[in-house]
Amino acid sequence: MCPAFSIFFNSRRYSLTPPTYTPSPKPPTPKPTPPTYTPSPKPPASKPPTPKPTPPTYTPSPKPPTPKPTPPTYTPSPKPPATKPPTPKPTPPTYTPSPKPPTPKPTPPTYTPSPKPPATKPPTPKPTPPTYTPSPKPPTPKPTPPTYTPSPKPPTPKPTPPTYTPSPKPPTHPTPKPTPPTYTPSPKPPTPKPTPPTYTPSPKPPTPKPTPPTYTPSPKPPATKPPTPKPTPPTYTPTPKPPATKPPTYTPTPPVSHTPSPPPPYY
């Protein structure tokens with residue numbers, strides 16, 4: 001094989017690996033040291049403290065109490081009640097078509113709150129819970145623990161160790177430990193819980209429900225309106241979907257190999 005061709009072949013073969021990029025090391029730029037700021041010493045005592053002027057005491061001039069103007073008593077002009085003829089109002093009751101007797105409708109007005117008088121019965125079962133007060137629960141078991149005081153615990157075994165004292169110490173003065181004061185807490189009187197006031201709701205008088213006015217609609221002439229035929233909904237025929245075409249297969253373009261130009265052959 002010709003040496004020039006072998007060099008060209010080798011350069012083509014080894015050109016597939018990209019050259020490693022080694023950046024030139026930059027010298028570390030030294031950070032400039034900030035100049036130390038030395039403030040000029042101010043003479044502290046040269047400036048006498050200027051006394052603040054006392055603000056003048058503002059004494060507001062007493063305003064005379066402005067008398068509130070009494071609002072004029074509104075006396076409505078008496079309307080003559082006789083000018084309003086109440087005759088046209090009784091005419092709607094006359095507009096009760098007799099041919100349609102609404103006999104089942106008057107029965108609901110008969111359902112008046114008259115059977116509600118049992119509500120006037122005082123709520124006797126409610127006062128019974130207030131009678132269950134915590135007063136019969138005497139806190140007697142609590143005073144019993146205070147009776148368990150340290151007094152029955154005689155500190156006699158503790159004075160015995162002071163008897164085991166060196167001979168220079170006179171055993172005649174064994175410092176007996178002071179008996180701890182028997183802490184007998186003052187028995188708190190059982191604070192009876194305040195009995196909640198028996199809430200006796202004021203019996204509300206059974207408010208009679210106003211009888212609803214018997215609404216007698218005007219008799220509509222039956223069968224005068226021909227039944228409108230409901231339009232038949234249009235049958236929904238879905239449009240046939242075209243057969244799903246396969247997406248075009250993506251053929252990636254081959255990457256352009258950026259191969260450097262071969263070095264000139266060595267002769």
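Each Cβ is built from the backbone N, Cα and C atoms, and glycine gets one as well.
Original residues fill every noted site, and no substitution is shown.
From a predicted model like this one, the values you see are computed outputs, not experimental measurements.
Among the natural variants in Swiss-Prot is Ser261 to Cys, noted as: In strain: cv. E41. According to DSSP, Ser261 (variant position) sits in a coil region rather than a helix or strand. Neighbour count (other Cβ atoms within 10 Å of the Cβ, all protein chains): 7 for Ser261 (variant position).
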